[in-house]
Structures are given as C-alpha cells and as structure tokens.
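**Student:** As listed in Swiss-Prot for this protein:
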- D174: active site (ACT_SITE)
- H176: active site, proton acceptor (ACT_SITE)
- S269: active site, nucleophile (ACT_SITE)
- D174 to A: Produces a non-acetylated alginate. Loss of in vitro acetylesterase activity (MUTAGEN)
- H176 to A: Produces a non-acetylated alginate. Loss of in vitro acetylesterase activity (MUTAGEN)
- Y275 to A: 40% reduction in alginate acetylation (MUTAGEN)
- Y328 to A: 50% reduction in alginate acetylation (MUTAGEN)
Amino acid sequence: MKTRTSRLFRLSALAAGLCLAQAALAADPGAAPSYQALPAGNLCPAAAYDSRYNTKYLGFFTHLVQAQDDWLFRTTYDLRTDFGTSAEGWRELRALRDELKRKGIELVVVYQPTRGLVNREKLSPAEKAGFDYELAKKNYLATIARFRQAGIWTPDFSPLFDEKEEHAYYFKGDHHWTPHGARRSAKIVAETLKQVPGFEEIPKKQFESKRVGLLSKLGTFHKAAAQLCGNSYATQYVDRFETEPVGASDSGDLFGDGGNPQIALVGTSNSGPAYNFAGFLEEFSGADILNNAVSGGGFDSSLLAYMTSEEFHKNPPKILIWEFATHYDMAQKSFYRQAMPLVDNGCSGRKTVLSRKVKLRQGRNEVLLNSAALPIRSGSYVADVTYSDPSVHELKNTIWYMNGRREQLKIEQSKAVDTGGRYVFQLRNDSDWADQQFLSLEIEAPEDMPQGLEVQASICQAAPAKASQSVAGR
C-alpha cells in the first residue's frame, strides 16, 4: 500500500508539471516549458534481467540501468567497450570503399560515439565505477584508425568524450543525439570533409542555422521502462534548428541555384530533419548536402535505397557520408551482396545471360532456368529482380546449382524506403560456392501478394573488378 501511494504521488506531481508546461507553451510557443516534477524513481528489479526484454522492440534496450536525473543507459550498447567488426567485415567494407572510389566517390563514415563515452558523468556512481571508460575509449579510437587504414575518411569524435556541456549531446532517455549533439558532431565532420580530395572544387555558399522553436522528446528508453516497470517520465524539450542559405528568405531561393549537390548523406534517423545534422553540415562546410537518411531503416537501408535510385547513377556524388551507430553489425554478408553490384546499377545497361518476366502465382515460381547449360559461374554473376508493385518489401528466393546444391536467400527491405520493388544481389562467391554453375532461380510469392504481381528477373556478369575482388578476398 505504501508503494502504491508513493507512485501515485509521483504521477500526480508529473501531471501537475505537465499542466504547467502546457500553460508555458501557450504563453510563448518558442520558450522552453518551465515545470517541476519529481523524478520517475528507480527502475523496477525486472529491468535488470535480460530475459524480460523478450520482444524485438525491447531487445534494443537490453538492459536498462538507472542514472542521474532520469537518465537511462543500456548496458549492451551504451556501456560497451568493444567496437568495430570482424576481419571479414573489414575486408568487405574495404572492398565497398574501393568500388565507390573506382566510381569517383569518396566514402566518409560518421561512426557515432556511445552515450557512455560522451555522457558517462550522468551515470550513477556504481555504474560509472563499473564502466571501463579507458578501455572503451582505446577501442573506439582503434576502430577509427581501422576505418582510416581501409581508406575511409572517418572523423574522430574523441574531443566530445566525457562532456560537461550545458546542453547534453544525447537525450536523457533516448538513443538519438540532441540537435546540440548533432551540431557538435557536424562541426567535426565538416573539418574532415575539407580534407577529402575534390572538396575544394565543390561549389560553396554561406549557410546559417536558426533556432525555430522546441523539439519535444519522450525517449525510447523511457517508453521501454514504462513497458517494463510502469514508470512515467516527463517529456524533454530541447532547442530545434533549421538551416538555410544566407539571404534565401529574401530572394526566395530557398533551395539554392538548382544545381545537384555533390555531397550525399545516408544514414539513420539521427540524420533526419528533427536534429538538423545535414543542416549543420551545410553551415560548417559551406556545401549543399543531399540528405537521403531514413528513419527506422537501420544502418544499411538508406544507403541501399540511394544506390538503387536513378539520382545516384545519373548524378553520383563526389563525397558520400554514411552515418551510423556503433552497435550495427558491419559484417552483414547480405548487405555487401547487395551494395557491391549496386555501385554499377546491377544489370541495368549490361548484357544479360538470362532474363524473363513472369506473372507470379501463389507458392514457388521458377523464374529463370539455365536450360542451355551456359557457363554461369556463381562467383562472377549478379541477379537483378524487380517486382511490378514497389510496395513489396521482401524477396524470398532459392538459387539452384547444377550439382544439386541450393541457397535459400531472403532479403527484406525496410518499409521506410522506396526502392521501386527492386532487388540486386551477387550470387554466392564464398570459396566453396564461387565455382558452382547456376541452374535456376525460384521466387516464392509474397504472403499478401498484390493482384497481378509480376516479376522481371535477370542474370548478368559482374563487373571485372568485382569478380576479381571476390576471388582475392577468399
């Protein structure tokens, strides 16, 4: 009974605070709300057990620990001390960088620092004592060095570590950086951009960023804590910004001179408009940025969608900025199997050895058959598949080989991106698959198949550079 009364008191205080916040916003929409609410209280004991994070959504927060002033941290991601990828992951990443370089594109990776590295002062004394900050810092910097050894331009964010700024880099209870964190990051990234070959030739203009009100955030960590423990948290308010060319408001030329930006940005929701990362990049670099970031698409969806687009192939950027967090797996083989052939636009404009258009029926559909026994060596060929309905975001297919071996491959696209229903991927090029001779391609119809769905599938030879790299990488 005592516990319940205490919780009701906290909720009442929170409700009163929110009412005061609403009144403040009504009086001045651009002002930060002023209210007083009691802290939400400590997390419940269940939050300490990984087994309680038993859904795909909750698994992202394994596991939450209480910090100061309603701050929450995740032990798995925020307090990690290991970074980077496997030896195979580094090889694949280097190969992708080389392919982009061959196309005249310099790759810049924005490898976000963790909350533990930047905001460890917010940890409770016990959690701070248990977090090996020096090891995390050492390994993060070693990973930055590995990116650079792979020929990838990679900013060093260590000047932001252990910050004691008035405006925090991260939100109290959310995995995103605040606009202030985005601004500090963009300033460092812009200094790296200025070192990239070809940057000097990119047209420049002056940009300015202005505060345009407030951004409210009821954080993802706080929402997860509410599911696990029933805790309630106050909404956090921070400054919101927008960036535009100097004089654009007066001239009406809000989008510049109409030229194509020569720097493209792909990445996560951290690069979305709410945090103005792209705008701050424009301000500090003086260059137009084409922002292709996707919210909810992981580290790869926006890059794959951009590489599938007509824009990428007709107007390739001189510099490609790829932003993602440290917890993403850079060794995902399925990602590189798609990204590598997309550099040259799959089978578009290339001679195909097999091609067919089929109206799908329920179940499995044989779409391509190597009936002439053509010498289609798996390690040297690419498949290019396009659904007639772009709303289909999953490809389930089986690739059969002459000796009876088969590969069942499932590729899922984020519903946050539009790739026109197109899927491009390399056939298997592992050492024990590369010499297999292709026999057929079967596609399983989507469960909720649109009426009259058709698929166009082609097989073509990979670019010589790709074929040689796949062999060299083994």
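Note that Cβ sites are derived from N, Cα and C of the backbone, with glycine treated the same way.
Thinking about packing and proximity, how do these listed features fit into the structure?
**Tutor:** Cβ neighbour count for D174 (mutagenesis position) (all protein chains, 10 Å cutoff from its Cβ): 18.
In the shown protein chains, 21 other C-beta atoms lie within 10 A of the C-beta of H176 (mutagenesis position).
Annotation for S269 (active site, nucleophile): spatial neighbours H176, A293, V294, S295, G296, criterion Cβ-Cβ under 8 Å with sequence separation of six or more.
According to its DSSP assignment, H176 (mutagenesis position) is coil.
The Cβ of Y275 (mutagenesis position) has 26 neighbouring Cβ atoms from other residues within 10 Å, across all protein chains displayed.
Note on Y328 (mutagenesis position): other Cβ atoms within 10 Å of its Cβ, all shown chains, come to 16.
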**Student:** Provide, as an integer number of angstrom, the distance between the C-alpha atoms of Y275 (mutagenesis position) and D174 (mutagenesis position).
**Tutor:** 13
**Student:** Going by DSSP, is Y275 (mutagenesis position) part of a helix, a strand, or coil?
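**Tutor:** In three-state terms, Y275 (mutagenesis position) counts as coil.
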**Student:** For the C-alpha pair, I'd like the distance in angstrom between Y328 (mutagenesis position) and D174 (mutagenesis position), rounded off.
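**Tutor:** Between the Cα atoms of Y328 (mutagenesis position) and D174 (mutagenesis position), the distance comes to 17 Å.
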